[in-house]
Amino acid sequence: MKVEELAESISSYAVGILKEEGIEELFPPQAEAVEKVFSGKNLLLAMPTAAGKTLLAEMAMVREAIKGGKSLYVVPLRALAGEKYESFKKWEKIGLRIGISTGDYESRDEHLGDCDIIVTTSEKADSLIRNRASWIKAVSCLVVDEIHLLDSEKRGATLEILVTKMRRMNKALRVIGLSATAPNVTEIAEWLDADYYVSDWRPVPLVEGVLCEGTLELFDGAFSTSRRVKFEELVEECVAENGGVLVFESTRRGAEKTAVKLSAITAKYVENEGLEKAILEENEGEMSRKLAECVRKGAAFHHAGLLNGQRRVVEDAFRRGNIKVVVATPTLAAGVNLPARRVIVRSLYRFDGYSKRIKVSEYKQMAGRAGRPGMDERGEAIIIVGKRDREIAVKRYIFGEPERITSKLGVETHLRFHSLSIICDGYAKTLEELEDFFADTFFFKQNEISLSYELERVVRQLENWGMVVEDHHLAPTKLGSLVSRLYIDPLTGFIFHDVLSRMELSDIGALHLICRTPDMERLTVRKTDSWVEEEAFRLRKELSYYPSDFSVEYDWFLSEVKTALCLKDWIEEKDEDEICAKYGIAPGDLRRIVETAEWLSNAMNRIAEEVGNTSVSGLTERIKHGVKEELLELVRIRHIGRVRARKLYNAGIRNAEDIVRHREKVASLIGRGIAERVVEGISVKSLNPES
């Protein structure tokens, strides 16, 4: 089907944009599904990676905008939101307004009311409803990318509640779900009252195989071929032909070790001097130096310990072909789109406190990355196994079906978190209405069991915590409404309220309080971390909680204290690399912990204000910047971080006025180029105080 045939549905101007993007003709499944896309009905599209699901959704959103509607495009990760936003901006050429909302959970982002297409995450979209963003009711089309993540232990419940809330808010709402894998597609379609389209067509054919004890067996339809080959040879023969290789390892350590090993191969084919500098721009610690050396030689590792900037450098360089091999942990498979000619899965196991096999759906996500449209004649996905797992790899993973998608909403923590918001948002004023709401969820569709007992227990718990009152009908208290808007677990809100109502806190006391909450990620206590126990005992009078060392909570408590001590070192301006070495974490881990702690510190401070406790008031900004209180005025200035601020402060430069007055001195301390940018920023701000 030629794209010109779409002009009647999306306008000739929109067709012009598609042609500018090099799209002259639709893929076969796109041509088959396009009628359903323009029907206006709810729709579920289950198609492999790169088969063109997103383009179909874009056409639906463009058509919606032409009709005067507004679309919300929901993705699972912030990084994906940024990627989609950049991709959708092409539609601005025909007058559409594209927006993105991924930040502060308390913000309503009212400026997005003028946008035609808004990209966001499911958590942010849910928080926009909780904070009563005025424009959210005007959304007429909801696109859910990766709707199979209803199955996610962590994110699935929020996605399910978001869809249920939005369908209740706007009875005429159109929902479009996109999925690469959906074994029980009819069940999800029934829940959404949707039509569905399923295709296994791929723009680049996929050949899958196993490498077992030096023998590679490839399965291409009904045919199979075999040959003797080593793992390293599989990598090199692909790189030699200018193909990209994506290797999946089960652990970070494995990913780093394999990337270092393979960099000796890729070094024969590339040299990346400039990229090395880009990797070391934000951090020059041990892991970053190892990554920079790999990248210089044309290989890279990719895992959650990398900084966001480093990940972007690696991803962009791999897409351009400057990096030939990326060795990643499985998290990459569900994240950004990085196709490669050959995907090699080094293990079907992952370690999660214990060793267990990955899901078939996880393998399918990894294998789905094989084959770059327009560049490769075919993609290859190869599993490396021992003799014991060969049959499982072939029967279950290569020829087997992904697991059925099941709702994860029935867990108490999810019920507690979402029941409070459902009451606060006015969807339920009685227990019966709360049950009615949950009867519209995917959980009820699948299980057809009442949650009345669990919901009553959750509501009584919220009553005991002072977040809900029941007097003829259910209503949120001031605390309950605040906790819902802050987007924290009600248990987190209760812990904050309980402690802050009765005691003032020191820095370490406040940081430990943050680390006590279920919303906070905690560091693992290693065998070599006996110093944590000693520090906990020394600081016991400053902590809001100190269990007996014989209690079952004691090990958990030590992990809370270790995380709090890590944050304390951060706000005391300890060197970033020293912190990472001391606590056994990577720079990306530290940034993630800091970001979560900043969000929770803000929530803690808001609750502290409600109970008249001022002891935690300056902490959020200190966590954000990683500084002592005396540097706050300097780090608020653009281009001045914790290291530059300390240099300036120690030299007697204390504020913006000092910087402008002593320009030459500032230039000698932080470099002339940076100093000029800082001064320019200060001048602009003084001319435009609101910028």
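Placement of Cβ uses the backbone N, Cα and C atoms for every residue, glycine included.
These come from Swiss-Prot:
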- Gln30, Met47, Pro48, Thr49, Ala50, Ala51, Gly52, Lys53, Thr54: ATP binding site (BINDING)
- 34-200: domain 'Helicase ATP-binding' (DOMAIN)
- Glu146 to Gln: Loss of DNA-stimulated ATP hydrolysis, almost complete loss of DNA unwinding (MUTAGEN)
- 230-421: domain 'Helicase C-terminal' (DOMAIN)
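Positions of the features from Swiss-Prot, shown on the structure.
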residue : record               : CB count, 10 Å
Gln30   : ATP binding site     : 24
Pro48   : ATP binding site     : 21
Ala50   : ATP binding site     : 22
Gly52   : ATP binding site     : 23
Thr54   : ATP binding site     : 19
Glu146  : mutagenesis position : 23
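Residue pair Gln30 (ATP binding site) / Glu146 (mutagenesis position) shows a Cα separation of 17 Å. It is 13 Å from the Cα atom of Glu146 (mutagenesis position) to that of Gly52 (ATP binding site). Listed in chain order, the residues near the ATP site other than Gln30, Met47, Pro48, Thr49, Ala50, Ala51, Gly52, Lys53, Thr54 are Phe27, Pro29, Leu55, Ala180, Pro203, each with its Cβ within 8 Å of the site Cβ centroid. The ATP-binding residues named in the record, Gln30, Met47, Pro48, Thr49, Ala50, Ala51, Gly52, Lys53, Thr54, extend over a maximum Cα to Cα distance of 13 Å.
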